[in-house]
Amino acid sequence: MNSWDAGLAGLLVGTMGVSLLSNALVLLCLLHSADIRRQAPALFTLNLTCGNLLCTVVNMPLTLAGVVAQRQPAGDRLCRLAAFLDTFLAANSMLSMAALSIDRWVAVVFPLSYRAKMRLRDAALMVAYTWLHALTFPAAALALSWLGFHQLYASCTLCSRRPDERLRFAVFTGAFHALSFLLSFVVLCCTYLKVLKVARFHCKRIDVITMQTLVLLVDLHPSVRERCLEEQKRRRQRATKKISTFIGTFLVCFAPYVITRLVELFSTVPIGSHWGVLSKCLAYSKAASDPFVYSLLRHQYRKSCKEILNRLLHRRSIHSSGLTGDSHSQNILPVSE
């Protein structure tokens, strides 16, 4: 194993560690907070988090073993199962992000009727469709024997070793990425751009009111006026940064892998194995970044994390004080009469 392979193996280990801890923390927050569970987005987050954890404990270790051993890391049956999960979880992750963007669009564009339009039952139906959509392609690939170990990505994933099936497999792979990656990307762009448009409209209204107030308050201290103007600027940039993060992480993580898969099918130029594994690692890194992008940086999840931490510290302090009291009572000698 050369330095490139060692670096890729280290990247995979780091991604696995961050993904496991962060997604487990999201699950703890969902279990702890009833307020979060009552909201419709909690179902999308739960679906995304469970998929990320499954990918972390099944697919990432097999890819790590493939990088280290430079060969198929498991038997054919286990590899086909891992390839089925890899295809399903990738599509499920993309479609779950599209569902979350639709939820944000409904919340921002229809704030007064959001609870009526996006109930837990509606969210459950969307998750059910996501699963059905994501299961279609790996089920078809399993029936056509297009699941196995792919040396270029050191992973158990979609692959076809028969030259006579090259065209059919290329059409299938193109359709899979069009109806998972491209469809989700279009939904993300349409919904978040609409959200950005509404957010900018509200910012302009707030800015007009703020400027009118500043004009009326002639005796206002210059430092207060400057802070108000700086807050205006931050308000304009906040929505843009969030939406850029949502779409940017989706593209950075998934686009290199999808493009590599398509170039591999339709180009005669050989692709380096290190780039293939790196693009797969980038796709895996979405499982590590999702908890921070969609959950842990939000106020409700931060509050839930603090409550969990305080409860653990409180239990530890009670336990330690109990042990101290027991040891102190044991050290006291009985006084004879």
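Keep in mind that glycine also has a Cβ here, set from the backbone N, Cα and C atoms.
For R104 (mutagenesis position), applying a Cβ distance below 8 Å and a minimum sequence separation of six or more within one chain yields T191, Y192, V195. For the mutagenesis experiment R104 to A, the note given by Swiss-Prot reads: No effect on constitutive activity; when associated with E-236.
Reduced to three states, the DSSP call for R104 (mutagenesis position) is helix. For the mutagenesis experiment R104 to Q or E, the note given by Swiss-Prot reads: No effect on constitutive activity.
Experimental mutagenesis at this site is recorded by Swiss-Prot as R104 to Q, annotated: No effect on constitutive activity; when associated with E-236.
A mutagenesis experiment is reported in Swiss-Prot for this position, R236 to A or Q, and the note states: No effect on constitutive activity.
Under mutagenesis, Swiss-Prot gives R236 to E with this note: No effect on constitutive activity; when associated with A-104. No effect on constitutive activity; when associated with Q-104.
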